[in-house]
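Please read the structure below before turning to the comments.
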Amino acid sequence: MLRGRSLSVTSLGGLPVWEAERLPVEDLLLFEVSWEVTNKVGGICTVIQTKAKTTADEWGENYFLIGPYFEHNMKTQVEQCEPTNDAVRKAVDAMNKHGCQVHFGRWLIEGSPYVVLFDISSSAWNLDRWKGDFWEACGVGIPHHDREANDMLIFGSLTAWFLKEVTDHADGKHVIAQFHEWQAGTGLILSRARKLPIATVFTTHATLLGRYLCAANIDFYNQLDKFDIDKEAGERQIYHRYCMERASVHCAHVFTTVSEITAIEAEHMLKRKPDVVTPNGLNVKKFSAVHEFQNLHAMYKARIQDFVRGHFYGHLDFDLEKTLFLFIAGRYEFSNKGADIFLESLSRLNFLLRMHKSNVTVVVFFIMPAKTNNFNVETLKGQAVRKQLWDTVHCLKEKFGKKLYDGLLRGEIPDMNSILDRDDLTIMKRAIFSTQRQSLPPVTTHNMIDDSTDPILSTIRRIGLFNNRADRVKVILHPEFLSSTSPLLPMDYEEFVRGCHLGVFPSYYEPWGYTPAECTVMGIPSVTTNLSGFGCFVQEHVADPTAYGIYIVDRRFRSPDDSCNQLTQFLYGFCKQSRRQRIIQRNRTERLSDLLDWRYLGRYYQHARHLTLSRAFPDKFHLEPTSPPTTDGFKYPRPSSVPPSPSGSQASSPQCSDAEDEEDEDERYDEEEEAERDRLNIKSPFSLNHFPKGKKKLHGEYKN
């Protein structure tokens, strides 16, 4: 979104319309450059993958992605083909003739965009020469021992070389190149230093130094204007990377960030105010299960319940129908991802549930990849015991059913004692004995390499959440990404999320936050913070986020202890909801997915391209300055109906409502009517100038 200007999601009612002149894409070439093209490392791959269809629909054959070549990724994700564009074909051929290995094909994702992949290893012999070129271009030296930075220099040099070959054969077509993150920034710096006729955009999804500082328990956001940036980068031995990032920012015609909170950070860390904020979206169609997401929730919840039965065998004294599944997922950044405050809140939640003698049990999953040796033997044994018991029950059921069937055919009601013989009783007793357990259920599914120093396990030991019988909160650390081929929890991430009740992401540093956004489009409530880009985005668009299943923890203006208490209250309030209240909340959450669709948020990228063309080629392209529409904007309103039983949604609800809610059935609730009201109300994006100044924290408050 343009700074100080309200762009809109025009297909939603109640929004001011931004009339943008369509770009002549048939006379343009668009390249997006990222280290995560066909190479998933973090969230940038999700951004590019989900946005690909929208961009490909707009640009057609003139849209290309540039990334690194890895043999495994090429075999499984890319279909090789010949370039149809003459300029691109000549550029690929020219580089291959000079000894580079350039691969071209279609990425096998929705939209099937073209990809150009460079083999870094085949060009490594040029490293010393390219280091000299880079030093002459911007005065930044790259240490020999930093292999990642050296790889980025090779990648950037190949990118700049390729773009030069393209512009030499473009036949009058103008070229736009968008570079994502500092890893791709070297190509931008070299392209500008060589004065290539290219309109450039640089997008930062997070600042290098910001991530480091936040991980050090520093009151980051309230001291942004006080940091000695060069000193901080030097102390962390990332000064050369910081210089590469900052040079990329200042060389670009247009600088964009993914959220307002990151825009503030970038202005202080990188010394340039972003021109456009480009919020991250999702391909909502990918996640939509038309009117069936409630049924999918029930189906995948049953699979999680199966895992829990095995994991807690011998201690399964809680009702699985009154058990809530919570989870946190992401990179293993203990403080940045909010795992520290989450664990402390779970300890307090456990105390509240026990004190109030609640019959609700909470099982919490930590899906955060870490270094492991192998699977935990106790965890594997639990799943084996569960499967064996299931097979035993099926065998007895068939035998019991046959005897019952024969008796009824004879016109007799069989004696129950005669149906089960001595062997059957012996089998059942052996099954019961097999479920006996002397030890507590493990808190981790794998054997950790650094068990004694692992932050999550160390905190679990401190707060005492060991999965005791008396605990109402149970904890399971799954230090590996989910996979449908896992012998423990054979589910993909999307299936797992749909089966859970609440995603909890109380991050301290989260430039955007895809995990709560993915929960939203799948109709799963989530917890986020006002320090995440997604949390700020929702606060500005939704009048009562909590009613729509998005709980926003204040981590900017409250002390860590107060934030922890607020999160505890959110979790405790969620535990007190009835089943039908949760069904209503999931319906409302799913409706917010309209806000996150790339079909709407993609227009901010469109504007960035307009802007960079007008700056790079002012004689050919002109962007008329437009003042903000005369409107105060709209918000998704507070829901007008409060009853906990949605009569209109019961057809798609897989479960019956709790008996204690029957007295509310006479209150009218029309799901479709409320949904239509909600879709007609939305607030336009806010201006950076209205962001409030934070409250100072006392020294040491962040060291929980």
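Cβ atoms are placed via backbone N, Cα and C, with glycine included.
Substituted residues are absent from this model; it holds the original ones throughout.
Since this is a predicted model, take the numbers as computed values, not measurements.
One mutagenesis experiment named in Swiss-Prot is S8 to A, and its note says Abolishes phosphorylation. No effect on the interaction with GYG1. Does not affect the result of other mutations; when associated with A-135; R-135; R-141; A-239; A-243; or R-243.
Per Swiss-Prot, UDP binding site is recorded for K40, R331, T515, and the stated evidence type is similarity to another entry. Within 10 Å of the C-beta atom of T515 (UDP binding site) sit 26 other C-beta atoms, taking all shown protein chains into account.
Taken residue by residue with DSSP, W135 (mutagenesis position) is part of a helix. Counting every protein chain shown, the Cβ of W135 (mutagenesis position) has 12 other Cβ atoms within 10 Å. One mutagenesis experiment named in Swiss-Prot is W135 to A, and its note says No effect on the interaction with GYG1. No effect on the interaction with GYG1; when associated with A-8.
Swiss-Prot documents G141 to R as a published mutagenesis change and attaches the note Loss of interaction with GYG1. Loss of function. Loss of interaction with GYG1; when associated with A-8. There are 13 other Cβ atoms within 10 Å of the Cβ belonging to G141 (mutagenesis position). For the recorded site, G141 (mutagenesis position), the DSSP three-state label reads coil.
If you look up Swiss-Prot, you'll see H205, R211, R331, E510, W512, G513 marked as UDP-alpha-D-glucose binding site, on the strength of similarity to another entry. The local packing around R331 (UDP binding site), expressed as other Cβ atoms within 10 Å of its Cβ over all shown chains, amounts to 13.
All protein chains included, C243 (mutagenesis position) registers 18 other Cβ atoms within 10 Å of its own Cβ. The mutagenesis experiment C243 to R is recorded by Swiss-Prot, whose note states: Loss of interaction with GYG1. Loss of function. Loss of interaction with GYG1; when associated with A-8.
Annotation comment: Swiss-Prot describes H291, E292, Q294, H297, K301, H501, R582, R586 as alpha-D-glucose 6-phosphate binding site, evidence class similarity to another entry. Its Cβ placed at the centre, H297 (alpha-D-glucose 6-phosphate binding site) has 25 other Cβ atoms within 10 Å.
The annotation that Swiss-Prot gives for the mutagenesis experiment E510 to A reads: Loss of catalytic activity. For E510 (mutagenesis position), other Cβ atoms within 10 Å of its Cβ number 30. In this structure, E510 (mutagenesis position) is part of a beta strand by DSSP.
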Out of G141, R211, G513, T515, point to the one nearest K301 (alpha-D-glucose 6-phosphate binding site) in space (Cα versus Cα); all of them are recorded positions in the record. T515
Whole-number answer please: how many Å between the C-alpha atoms of C243 (mutagenesis position) and G141 (mutagenesis position)? 9
If you measure from the C-alpha of G141 (mutagenesis position), which of the recorded positions W135, Q294, H297, H501, G513 fall inside 10 Å? W135
Starting from the UDP-alpha-D-glucose site formed by H205, R211, R331, E510, W512, G513, give every other residue of that chain whose CB sits within 8 Å of the mean position of their CB atoms, in sequence order. G42, G43, A206, S507, Y509, P511, Y514, S532, G533
UDP site, defined by K40, R331, T515: further same-chain residues with Cβ within 8 Å of the Cβ centre: G42, G43, T46, A329, G330, Y514
Tell me, how many other CB atoms lie within 10 A of the CB of E292 (alpha-D-glucose 6-phosphate binding site), whichever protein chain they belong to? 12
Using all protein chains in view, find how many other C-beta atoms are within 10 Å of the C-beta of K40 (UDP binding site). 15
